[in-house]
Amino acid sequence: MIPPLNRYVPALSKNELVKTVTNRDIQFTSFNGKDYPLCFLDEKTPLLFQWFERNPARFGKNDIPIINTEKNPYLNNIIKAATIEKERLIGIFVDGDFFPGQKDAFSKLEYDYENIKVIYRNDIDFSMYDKKLSEIYMENISKQESMPEEKRDCHLLQLLKKELSDIQEGNDSLIKSYLLDKGHGWFDFYRNMAMLKAGQLFLEADKVGCYDLSTNSGCIYLDADMIITEKLGGIYIPDGIAVHVERIDGRASMENGIIAVDRNNHPALLAGLEIMHTKFDADPYSDGVCNGIRKHFNYSLNEDYNSFCDFIEFKHDNIIMNTSQFTQSSWARHVQ
């Protein structure tokens with residue numbers, strides 16, 4: 001018997017670019033005439049939150065360094081998720097120059113809620129996703145220099161050469177460059193890295209209670225302003241990936257506030273990483289996620305973007321989405 005689709009059901013567009021069909025024991029969805037399997041995330045697929053803190057000193061030295069105010073109860077949202085989803089592992093992916101007492105507070109949080117696992121960025125090996133900055137700049141310089149002089153962007157060429165010469169010894173690394181950012185890029189880049197690891201992230205962190213996960217298990221990332229109201233249950237996602245979609249004035253936009261994958265090294269995120277390895281000015285959000293997904297599904301600008309967003313959207317009735325937009329604190333940016 002084919003299980004019913006969960007609350008995630010790709011919507012039908014007016015021009016029928018998107019449709020859902022079933023075939024024997026496999027369910028399919030399609031975009032623009034091509035079928036993709038609906039991959040199943042079971043009720044034990046781990047959830048992952050993230051908190052990268054620029055300034056741990058703004059918190060008490062013995063407090064959990066995650067914002068938890070009346071307007072922005074991010075820590076409470078995570079704890080609520082752990083309480084509702086007791087059968088799931090709940091990861092909190094963290095980075096920052098934390099005080100010893102703050103790390104102790106994280107450990108106490110893990111003790112109080114056995115399914116919460118605090119995963120420190122510097123405990124995870126992301127080197128397999130790295131590339132030398134010098135190689136990225138040299139490849140782009142060579143591309144410019146190979147063009148006929150009349151088509152060459154001389155200003156860009158000089159800029160690339162300057163950026164190449166400014167790389168400091170020991171910092172010739174794409175991954176390290178985002179450790180110096182401490183802004184959106186820091187958050188977004190390492191979120192992508194974590195979701196490339198997916199369930200393997202929990203195994204690599206060597207946390208008690210994580211050993212039942214397979215090295216290829218999936219993961220669901222949620223921003224800390226996403227509020228879980230009831231258990232999520234099993235979820236189907238197209239070709240093993242789905243993301244949050246914002247809609248403003250009828251215009252849809254893919255967002256990285258939710259990223260769900262059914263396995264590690266998902267091809268769409270690897271496609272985004274390839275762009276990060278190729279473009280000298282790549283953005284981890286618009287290129288690493290959005291353009292990687294577009295590339296994976298062969299989306300072109302000739303196709304209906306809103307329909308594509310319907311197709312790739314992570315939908316669920318038991319999540320109140322992006323609540324920080326109501327408190328002027330959302331990190332959301334809109335790209336098409």
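Easy rule for this one: first residue shown is 1, then count along the chain.
Note: Cβ is positioned from N, Cα and C throughout, glycine not excepted.
Of all Cβ atoms in the protein chains displayed, 26 besides its own lie within 10 Å of the Cβ of Glu255 (mutagenesis position). The feature active site, proton acceptor is assigned by Swiss-Prot to Glu255.
Mapped onto three states, the DSSP output places Gln50 (UDP-N-acetyl-alpha-D-glucosamine binding site) in strand. Positions annotated as UDP-N-acetyl-alpha-D-glucosamine binding site by Swiss-Prot: Gln50, Trp51, Phe52, Tyr74, Ala224, Asp225, Ser324, Ser329.
DSSP assigns Asp225 (UDP-N-acetyl-alpha-D-glucosamine binding site) to coil in the three-state reduction, placing it in neither a helix nor a strand. Within 10 Å of the C-beta of Asp225 (UDP-N-acetyl-alpha-D-glucosamine binding site) we count 23 further C-beta atoms, all protein chains included. Among the features that Swiss-Prot reports, Mn(2+) binding site is placed at Asp225, Asn322, Ser324.
Record note (Swiss-Prot), mutagenesis Arg24 to Ala: In 3RA; abolished auto-GlcNAcylation and reduced activity toward death domain-containing host target proteins; when associated with A-152 and A-333. The unchanged residue is displayed.
Same-chain residues at least 6 positions away in sequence with a Cβ under 8 Å from that of Trp51 (mutagenesis position) are, in sequence order, Pro65, Ile66, Tyr74, Ile92, Phe93, Val94, Ala224. According to Swiss-Prot, the experimentally introduced change Trp51 to Ala is described as follows: Abolished binding to UDP-N-acetyl-alpha-D-glucosamine.
Annotation of the mutagenesis experiment Phe187 to Ala in Swiss-Prot: Reduced binding to UDP-N-acetyl-alpha-D-glucosamine.
Listed in sequence order, Leu89, Lys117, Phe202, Leu203 are the same-chain residues six or more apart from Cys210 (mutagenesis position) with CB atoms under 8 A from its CB. Experimental mutagenesis at this site is recorded by Swiss-Prot as Cys210 to Ser, annotated: Mutant used for crystallization; prevents protein precipitation due to irregular intermolecular disulfide bonds; when associated with S-39.
In the three-state DSSP reading, Glu255 (mutagenesis position) counts as strand. In Swiss-Prot, a published mutagenesis experiment is listed as Glu255 to Ala, annotated Abolished protein-arginine N-acetylglucosaminyltransferase activity.
In the three-state DSSP reading, Asn322 (Mn(2+) binding site) counts as coil.
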